[in-house]
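Feature list (source: Swiss-Prot):
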MUTAGEN   Glu9 to Ala  Abolishes interaction with PI31
MUTAGEN   Arg10 to Ala  Does not affect interaction with PI31
MUTAGEN   Leu11 to Ala  Does not affect interaction with PI31
DOMAIN    102-200  domain 'PDZ'
MUTAGEN   Pro114 to Ala  Does not affect interaction with PI31
MUTAGEN   Arg187 to Ala  Abolishes interaction with PI31
Amino acid sequence: MAAGTTTKERLERLINAKKQLEAQINRNGQILAANDNVGMSGPLVDAEGFPRNDIDVYQVRLARQTIICLQNDHKELMNQIQTLLNQYHSEIATTDPELVNRASALDLDSDRSPGGANITDLAPARAIVVVNLVSPDSPAERAGLCAGDAILRFGSINSGNFKGDLAQIGELVRNMQSQNVQLKVKRGEQQLDLILVPKTWSGRGLLGCNIVLPPEAMDH
């Protein structure tokens, strides 16, 4: 470690680098969303085997390739953050609340796909929340959410780290106000990658939708 550089400073630099990576992933995710929400695995050919004419196939392929490369960089960065975070906690008795809050939003399980605003083919195991109401002209409606959608991943929150408390999602929404939050949504037999931008609008809250725990979670 360079003289005068603390673990906290190194950790903050890595967290900032993580944000920059996620911003690049988001930009490419927007390309996929703009192309009929094709995501990382949607078909690029029509029923007759010809390239789809309702999307920019070249643009989609390039965005997917870029996202895969960025995800690999993201995974390595998350491993570095995990190591430094453990070191930081071991060095001090009282943690810095602001830094811990920022770090707590990270999906630091290295056995899972990287957290944050990601698009991934590895679908989470189960729904964490279900949408039962979407208000007209709300951020949720503009993102493409519909009543009945099961959300499998909400930003960095997935079935592996969700604690069954809606306040966990509320905290993420507040922290990500006016920023892109990537969602993995199951709608019937379809899985969609959507981009939600929490922000103030003419209605209540930052989303304009109501989410509840899925029935199986409430049975536990």
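Each Cβ is built from the backbone N, Cα and C atoms, and glycine gets one as well.
Positions of the features from Swiss-Prot, shown on the structure.
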{"residue": "Glu9", "record": "mutagenesis position", "Cβ within 10 Å": "12"}
{"residue": "Arg10", "record": "mutagenesis position", "Cβ within 10 Å": "17"}
{"residue": "Leu11", "record": "mutagenesis position", "Cβ within 10 Å": "21"}
{"residue": "Arg187", "record": "mutagenesis position", "Cβ within 10 Å": "15"}
- [ ] Going by DSSP, give the three-state secondary structure for Arg187 (mutagenesis position).
- [x] strand
Task: Distance [Cα-Cα, Å, rounded] between Leu11 (mutagenesis position) and Arg187 (mutagenesis position) - done: 38
